[in-house]
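Trainee: Take a look at the following structure, please.
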Amino acid sequence: MSSERVLSYAPAFKSFLDTSFFQELSRLKLDVLKLDSTCQPLTVNLDLHNIPKSADQVPLFLTNRSFEKHNNKRTNEVPLQGSIFNFNVLDEFKNLDKQLFLHQRALECWEDGIKDINKCVSFVIISFADLKKYRFYYWLGVPCFQRPSSTVLHVRPEPSLKGLFSKCQKWFDVNYSKWVCILDADDEIVNYDKCIIRKTKVLAIRDTSTMENVPSALTKNFLSVLQYDVPDLIDFKLLIIRQNEGSFALNATFASIDPQSSSSNPDMKVSGWERNVQGKLAPRVVDLSSLLDPLKIADQSVDLNLKLMKWRILPDLNLDIIKNTKVLLLGAGTLGCYVSRALIAWGVRKITFVDNGTVSYSNPVRQALYNFEDCGKPKAELAAASLKRIFPLMDATGVKLSIPMIGHKLVNEEAQHKDFDRLRALIKEHDIIFLLVDSRESRWLPSLLSNIENKTVINAALGFDSYLVMRHGNRDEQSSKQLGCYFCHDVVAPTDSLTDRTLDQMCTVTRPGVAMMASSLAVELMTSLLQTKYSGSETTVLGDIPHQIRGFLHNFSILKLETPAYEHCPACSPKVIEAFTDLGWEFVKKALEHPLYLEEISGLSVIKQEVERLGNDVFEWEDDESDEIA
């Protein structure tokens, strides 16, 4: 090097942001920060011992652990505190006055540095995260400041200080959080002290540059603070310490005596924005959509819109309880298909279909999970496979099973007993049961079993231009109030409604939009219900939790109704529950073959007899009145 020159500087760091950094930023933005764009702390551990030979600066590696307050450092690593400002809108990021922003950060470093010279080093990242496209815009800045008077105009080599290099390196290894040290009157390396350096005039700085005889721009920060502490200092000795080879010593001269030694808000030049890969002073853009696992992207994207609800509209919405709910769909037809699509849109991950039918040629146009090639194949398995094609991380299962129906005589008792056992096991394994089958009698056994297992039931049923959506009231021993089930309005036990029906009665003849309306309301009722552990609560963060919703398309009206449980209900009355508890399958078998048996157990037969007696009394009274008139 020449005998005398103006001191020049190299960039402080070269940034490397790992994909895990952006993934953690995405998680924090969605789940924690939301609309908060204020400063968030970062921590980086610099490895100054293992710098690649091809690198001109120390790599600044940022990973998901950079967001941790206590980022565990390894031996000889140097901790560095920084921050990130993640903007909500791309235009905010673009229109930010970058120079003013960096100047403000430099003033913060200056204010920290005049209290402790080791605190005048930091870094900052400004960013915008496009979470839909997985594109991240960011720019790293390392605030490097220099007051006019602290410009080093003359530097000359000082070979006599080379013997201090190893001592300084060892001192920095022990004092890993320090960036500067000084030489005292006894030629010992000690912590920075402005009273001592005023006399010895020897300053050693830890360096992050690898360029020969060119220190990093961070040196300007330390020299500015040094001159503030010792305003009359002109000539001094400067040691640039690198943990590997390349340390050097200089005789240095400040441009002038500091005229602003008492100023805490000095006039200073600030630089530090990192250049991009093209060598331009501009932000960088990272597109992770092609780098991340598509399944990981799908998993996060499914929850994106749901989590955005919590940013502004519903901050108290509990999405985890919905996501972790295990749902059983009894019926994989029109209702089952639409309900399942609404469930996965709400983030439900576990769905089991139960159906014993196959896809007919009339189904694909109305049942959203099937297409023409599926005709003739089992519905339940196909529905589960279709959900997995839509979202591969779904835990979807299809079970081909015939639900034993009341009023239908046993054909194969062994097989139907197995179906009963399997159905009861499925109901036990799931949290919410949707009854989406196409006959009243097929709803009886699931209603009974769900009541026995105290499971929440959501019922959806269709008419030509009407629909019913209702939830069954769970048994609550602490409350005398219990809502009615699907059968609580019946005055007779369910019977065979499928035999001897014409074609228009066997097929589901409804206005096509009715199924979609009922399905969506059924799922929305479930999500509202899940927001509170008390099924009888009137409102949640999502609003009301009605018992029944009845819709009529002929005048486009909706009614919300509530009815209590009926003490003689053939599905949920205490006597029916008691009989099933005592007899199990034997009770079910008798009820299937002899509906009148169920009426006797529930007490409906007594009600029928009383009604008939009252009717006879009325007729006798009318006959007496006629005789008198005559």
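Note that the numbers count up from 1, one per residue, in the order the chain is shown.
Any Cβ shown, glycine's included, is placed from N, Cα and C.
Here the original residues stay in place, and none of the substitutions has been built in.
As annotated in Swiss-Prot:
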type	residues	note
ACT_SITE	CYS507	active site, glycyl thioester intermediate
MUTAGEN	GLY333 to Ala	Loss of interaction with ATG8 and ATG12, and no more ATG12-ATG5 conjugate. Defect in Cvt pathway and autophagy
MUTAGEN	ARG443 to Ala	Loss of interaction with ATG8
MUTAGEN	SER466 to Ala	Loss of interaction with ATG8; when associated with F-486 and A-490
MUTAGEN	TYR486 to Phe	Loss of interaction with ATG8; when associated with A-466 and A-490
MUTAGEN	ASP490 to Ala	Loss of interaction with ATG8; when associated with A-466 and F-486
MUTAGEN	CYS507 to Ala	Loss of interaction with ATG8 and ATG12 and no more formation of ATG12-ATG5 conjugate. Defect in Cvt pathway and autophagy
MUTAGEN	CYS507 to Ser	Instead of the formation of an intermediate complex with a thiol ester bond between ATG7 (E1-like enzyme) and ATG8 (substrate) or between ATG7 and ATG12 (substrate), a stable complex with an O-ester bond is formed. No more formation of ATG12-ATG5 conjugate
MUTAGEN	ARG511 to Ala	Impaired homodimerization and ATP-binding. Homodimerization and ATP-binding are recovered when it heterodimerizes with an ATG7 molecule with a R-524 mutation
MUTAGEN	GLU524 to Arg	Impaired homodimerization and ATP-binding. Homodimerization and ATP-binding are recovered when it heterodimerizes with an ATG7 molecule with a A-511 mutation
MUTAGEN	ARG550 to Ala	Loss of interaction with ATG8
Trainee: Where does ARG511 (mutagenesis position) sit by DSSP, helix, strand or coil?
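Mentor: It is coil.
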Trainee: Would you kindly give the Cα-Cα distance separating GLY333 (mutagenesis position) and ASP490 (mutagenesis position), rounded to the nearest Å?
Mentor: 26
Trainee: Looking only at C-alpha atoms, tell me how far ARG443 (mutagenesis position) is from TYR486 (mutagenesis position), rounded to the nearest Å.
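Mentor: Distance between the two Cα atoms comes out at 8 Å.
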Trainee: Within its own chain, what residues at least 6 apart in sequence put their Cβ under 8 Å from the Cβ of ARG511 (mutagenesis position), listed in sequence order?
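Mentor: In sequence order, PHE464, ASP465, LEU553 meet the Cβ cut-off.
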Trainee: By the count of other Cβ atoms within 10 Å, pick out the sparsest of the mutagenesis positions ASP490, GLU524.
Mentor: GLU524
Trainee: So among the mutagenesis positions ARG443, ARG550, who's got the most Cβ atoms within 10 Å?
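Mentor: Of the mutagenesis positions ARG443, ARG550, the highest Cβ count within 10 Å belongs to ARG443.
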Trainee: Which mutagenesis positions are spatial neighbours of ARG550 (mutagenesis position) here, meaning Cα within 10 Å, out of GLY333, SER466, TYR486, GLU524?
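Mentor: Matched mutagenesis positions: SER466, sequence order.
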Trainee: Can you count the other CB atoms that lie within 10 A of the CB of SER466 (mutagenesis position)?
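Mentor: A count of 17.
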Trainee: In sequence order, which same-chain residues at least six apart have a C-beta under 8 angstroms from TYR486 (mutagenesis position)?
Mentor: LEU435, ARG440, ARG443, SER447, VAL457, ASN459, ALA461, MET470, HIS472, ALA571
Trainee: Please report the number of other Cβ atoms within 10 Å of the Cβ of GLY333 (mutagenesis position).
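Mentor: I get 23 for this one.
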Trainee: Please report the distance from the Cα of GLU524 (mutagenesis position) to the Cα of SER466 (mutagenesis position), rounded to the nearest angstrom.
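Mentor: On Cα coordinates alone, these residues lie 18 Å apart.
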Trainee: In DSSP terms, helix, strand or coil for ASP490 (mutagenesis position)?
Mentor: coil
Trainee: Return only the integer: C-alpha distance in Å from SER466 (mutagenesis position) to GLY333 (mutagenesis position).
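Mentor: GLY333 (mutagenesis position) has its Cα 18 Å from the Cα of SER466 (mutagenesis position).
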Trainee: According to DSSP, folded down to helix, strand and coil, what is ARG443 (mutagenesis position)?
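Mentor: The three-state answer is helix.
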